[in-house]
Amino acid sequence: MAKGEGAESGSAAGLLPTSILQASERPVQVKKEPKKKQQLSICNKLCYAVGGAPYQLTGCALGFFLQIYLLDVAKVEPLPASIILFVGRAWDAFTDPLVGFCISKSSWTRLGRLMPWIIFSTPLAIIAYFLIWFVPDFPSGTESSHGFLWYLLFYCLFETLVTCFHVPYSALTMFISTEQSERDSATAYRMTVEVLGTVIGTAIQGQIVGQAKAPCLQDQNGSVVVSEVANRTQSTASLKDTQNAYLLAAGIIASIYVLCAFILILGVREQRELYESQQAESMPFFQGLRLVMGHGPYVKLIAGFLFTSLAFMLVEGNFALFCTYTLDFRNEFQNLLLAIMLSATFTIPIWQWFLTRFGKKTAVYIGISSAVPFLILVALMERNLIVTYVVAVAAGVSVAAAFLLPWSMLPDVIDDFHLKHPHSPGTEPIFFSFYVFFTKFASGVSLGVSTLSLDFANYQRQGCSQPEQVKFTLKMLVTMAPIILILLGLLLFKLYPIDEEKRRQNKKALQALREEASSSGCSDTDSTELASIL
């Protein structure tokens, strides 16, 4: 009976037209609706943005206070201290492509490909950071050599570990959403929090260790100098209080670091691209590096931002000396810095609105160039505190654009790269790590140029007044040199090919690629189901 039923069924099937038979077999294949636009909630964006604070908190504290800490609190000699700072910066720049290479070789896990780096580097990073601000009791006569090795080791170790946090965090921009607009919005949130991080880092470190200043005495020529004798006769209790103040500040910043990392880990989930997930393994690093460095839009973008970053870093690196010696606003430096950072914080949302309304290239031209008139004003004006505050607030507007725009434009370059090289997964960390590398390279160049220029101008170390040529050199480093670099950077941005029309085309092409990958995945699933049924 069963055999006869099977024969009738086969015979009926043979009488049906092929098209009808195929249609009758298809009900198991449900046509999937196009995916709705992926929208990140405000909570998701805030959790992502908070992850940018640790790098800025620690970097700001180290940038402004490590030198004076090594010299006056840890009692490291000036030459070893300068070696620690220089080697630390050089190592910091080197670790970015190194970590980018390691991440590109990482495989996807249940937590993602980037999150494990963030999770496992965090506890080690805060331990290394805390030990930077700890003064060990070395045996008598070995303080100088042992102290040099101690601070060099933990400074380089911390820079390595914080890079293991920051490079994957930067690359995470590409994996929080497949929508350009959502990534841009999340980047704006991130830049706002990062600027707030610099403000908080400066405030915490500055307020807690504000009393950690070497005493000054009037010398016979009428100039105020740091008294070596006073430093040596400083009471042990007072020095111990200063050391404890640095440890307290380090503990608070380390706690904020952990809290921010915890929020990031809980609130953000990596999203893997469909067309990438179909690739068996990541592209070899050096092959990916050749492709990335051969991608024209990326080279033009980092070249433009290399010049503009160098301009702003010249201002940043010499701002304290400029306020102290050229403008003679010794007691206003922290307040002026706070005015710049608060202005940047409040104007980042405005720049985010501007770039979505008028385009990113337009935002670059207006945002970066807006600093030029105020830099000219600083170069020409006489000493005036009110005008200086106005310039500081206006400078914050440009700083906000300089913070936001590179990180908003990098994802566009990566999207363009993926369209040209769709079978090259794992290259995102290379893009971000080498951008950070070139940024830190610019920081090192600005430090070297500034120090050399001041040395040629006969800068008097530890003095509270300087020769006129030093004041003039500082004015050039803070005004004319940045103006020239900004103009060169803007000229390079003229060559940058990804405008708003190109972005829209890339967005449509990427969407088509995702839909193709999705339908391919559905076909593979249906084939597997059919095979199991048969």
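Cβ coordinates come from backbone N, Cα and C, glycine included.
For all the noted positions, this structure keeps the original residue and models no substitution.
Owing to the predicted nature of the structure, the values given are computational and were not obtained by experimental measurement.
What Swiss-Prot notes for the published mutagenesis of Tyr55 to Ala is this: Significant reduction in LPC transport. Tyr55 (mutagenesis position) falls within a helix when secondary structure is assigned with DSSP. Sequence-distant neighbours of Tyr55 (mutagenesis position) (same chain, six or more apart, CB under 8 Å from its CB) are Val162, Phe165, His166, Tyr169, Glu194, Gly197, listed in sequence order.
Among the sequence features in Swiss-Prot, the mutagenesis site Gln56 to Ala is noted as follows: Slightly reduced LPC transport. Long-range Cβ neighbours of Gln56 (mutagenesis position) (same chain, at least 6 residues apart, Cβ-Cβ under 8 Å): Glu194, Val195, Gly197, Thr198, Gly201.
Where Swiss-Prot documents Phe64 to Ala as a mutagenesis experiment, the accompanying text is: Slightly increased LPC transport. Secondary structure from DSSP puts Phe64 (mutagenesis position) in a helix.
Experimental mutagenesis is annotated in Swiss-Prot for Ser82 to Ala, with the remark: No effect on LPC transport. Spatially close to Ser82 (mutagenesis position) yet at least six residues away along the chain is no residue at all, judged by Cβ distances under 8 angstroms.
All protein chains shown were included, and the count of other CB atoms within 10 Å of the CB of Phe86 (mutagenesis position) stands at 14. DSSP assigns Phe86 (mutagenesis position) to a helical segment in the three-state reduction. Record note (Swiss-Prot) on the mutagenesis of Phe86 to Ala: Slightly reduced LPC transport.
Over all protein chains present, the Cβ of Asp92 (mutagenesis position) has 23 other Cβ atoms lying within 10 Å. The mutagenesis experiment Asp92 to Ala is recorded by Swiss-Prot, whose note states: Significant reduction in LPC transport. Abolishes LPC transport; when associated with A-96.
Record note (Swiss-Prot), mutagenesis Thr95 to Ala: Significant reduction in LPC transport. The unchanged residue is displayed. Secondary structure from DSSP puts Thr95 (mutagenesis position) in a helix.
Using a 10 Å Cβ-Cβ cutoff, Asp96 (mutagenesis position) registers 25 neighbours. Looking at Swiss-Prot, you'll find the mutagenesis Asp96 to Ala noted as follows: Abolishes LPC transport. Abolishes LPC transport; when associated with A-92.
A C-beta separation below 8 Å, combined with a sequence spacing of at least six in one chain, links Glu159 (mutagenesis position) to Gly88, Trp91, Asp92, Thr95. In Swiss-Prot, a mutagenesis experiment is listed as Glu159 to Ala, annotated with the note Slightly reduced LPC transport.
Of all Cβ atoms in the shown protein chains, 27 besides its own fall within 10 Å of the Cβ of His166 (mutagenesis position). Here the residue is the original one, but Swiss-Prot notes a mutagenesis experiment at this spot, His166 to Ala: Abolishes LPC transport.
The mutagenesis experiment Pro168 to Thr is recorded by Swiss-Prot, whose note states: Significant reduction in LPC transport. Long-range C-beta contacts of Pro168 (mutagenesis position), restricted to its own chain and to partners at least six residues apart, with a cutoff below 8 Å, comprise Val99, Ile103, Leu114, Met115, Trp117, Ile118, Pro429.
Under DSSP, Arg330 (mutagenesis position) is assigned to a helix (H, G or I) in the three-state scheme. For the mutagenesis of Arg330 to His, Swiss-Prot gives this note: No effect on LPC transport. The structure shown keeps the original residue.
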Euclidean distance between Cα atoms of Phe64 (mutagenesis position) and Phe86 (mutagenesis position), Å: 15
